[in-house]
Amino acid sequence: MSSSTVRDLQRDLENKANDLGKIQKDIGKNHQLRKKYTIQLGENELVLKELDLLEEDANVYKLIGPVLVKQDLAEANANVRKRIEYISAELKRLDAILQDMEEKQNNKRETIMKLQQRLQTIQAGKAKA
């Protein structure tokens, strides 16, 4: 094989390695975002448990900017449930994206390994010649 073929393979290997790095960075971002949503889900579930403990005529206040505003218990309950639904849906979406990215990562790794083996075979053949 010619040295230009080896150079092309090396360039291709470098490009694939860069792509793999980008995928891994995206996976890291996804994990961070997922962690944030998981924390928010836990906090909202705690709020919901606290709201469930209250009597029907209890006063509930919502912090809006620097001001506490009185809110109806049923409305507060509904808002927290909607938030939990939204966060749960986001977590499912992130899980699907993560699964897709991990598949892409595995495919890139396989491609990189095949390219490396091919390069090593070519270079070993040149060394014998």
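Even glycines carry a Cβ here, placed using N, Cα and C.
DSSP assigns R83 (mutagenesis position) to a helix. Quoted from Swiss-Prot for the published mutagenesis R83 to Q: In pfd6-1; smaller plants and reduced levels of LSM8 via a post-transcriptional process (at protein level). Reduced production of U6 snRNA.
The Cβ of R83 (mutagenesis position) lies under 8 Å from the Cβ of Q40, N44, each on the same chain and at least six residues away in sequence.
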